[in-house]
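Scroll down for the structure; my scribbles are underneath it.
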Amino acid sequence: MSGLPLISRRRLLTAMALSPLLWQMNTAHAAAIDPNRIVALEWLPVELLLALGIVPYGVADTINYRLWVSEPPLPDSVIDVGLRTEPNLELLTEMKPSFMVWSAGYGPSPEMLARIAPGRGFNFSDGKQPLAMARKSLTEMADLLNLQSAAETHLAQYEDFIRSMKPRFVKRGARPLLLTTLIDPRHMLVFGPNSLFQEILDEYGIPNAWQGETNFWGSTAVSIDRLAAYKDVDVLCFDHDNSKDMDALMATPLWQAMPFVRAGRFQRVPAVWFYGATLSAMHFVRVLDNAIGGKA
């Protein structure tokens, strides 16, 4: 990331949900937690709450949530509590949440947050299988809130949905798929074998075109010219209200010369949160189906 321009680094850091630590805090029990007053300081626990049928009382950085995540949508009633890295502690104190949830290792220290309300961090990944960790985190949150049946129902629906969509991709063959999102007109984020999407690709027999380096979260930033090496691939690029940058890139001779562009195998698709959990994975499958489902 150090090689990116400052504006690119800022844009990428805005998108990333860093959660490398395993430290967790659990100082409240379900009986003491009002489910109508739970604040989520990061977008992973937002998704976990929504999967359990709980609308957060407050969420950090709702504007960027709607750009980068979009699904599941946030109701207008949700209060924006500031940045994910620096939430508004004064506002949080005034809101008197019954509980706060965040991504472990991201944002203010748990000790600082404990002065406002009890809370706990949840993990996005173990660096290898994000969806397996997502299911584990969902179960942990359900245990905390005494919503085990809701978690079981959601996970069963998730498995049924993933399985039901598999026939949509059986005719596709072995052409690899490159998953990307634009950071700026010169750099893209690409997603590798330890990303949220890999388990879905494996289930559907779709090879991941990116087998290069990745970070803990399953992604890496690359210069646009590195994509010229990819020839017989499909390429999907997740939008996030970045049409100006996309238009600038697509007007360049370098981009127009890309083999997958000339072959008509590049598509811009709706935003999917690549550091999410099961709801993001289901949204990804719907986006994937609209783009390449039922096609050879």
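Any Cβ shown, glycine's included, is placed from N, Cα and C.
Since we're looking at a predicted model, the values are computed, not measured.
Per Swiss-Prot, the feature domain 'Fe/B12 periplasmic-binding' maps to 37-296.
If you draw a 10 Å sphere around the CB of TRP68 (mutagenesis position), it holds 24 other CB atoms from the protein chains shown. Among the mutagenesis entries in Swiss-Prot is TRP68 to Leu, noted as: Decreases binding of coprogen. Does not bind aerobactin and ferrichrome. Increases resistance to albomycin.
Annotation comment: Swiss-Prot describes TRP68, ARG84, SER103, TYR106, PHE124, TRP217, TRP273, PHE274, TYR275 as Fe(III)-coprogen binding site. Cβ neighbours within 10 Å of SER103 (Fe(III)-coprogen binding site), excluding its own Cβ and spanning all shown chains: 25.
Annotation note: SER103 (Fe(III)-coprogen binding site) sits in a strand segment as assigned by DSSP. The two recorded residues TRP273 (Fe(III)-coprogen binding site) and TRP68 (mutagenesis position) have their Cα atoms spaced 6 Å from each other.
Distance noted between the C-alpha atoms of TYR275 (Fe(III)-coprogen binding site) and TRP68 (mutagenesis position) is 10 Å. The CA atom of TRP68 (mutagenesis position) is located 17 Å away from the CA atom of SER103 (Fe(III)-coprogen binding site).
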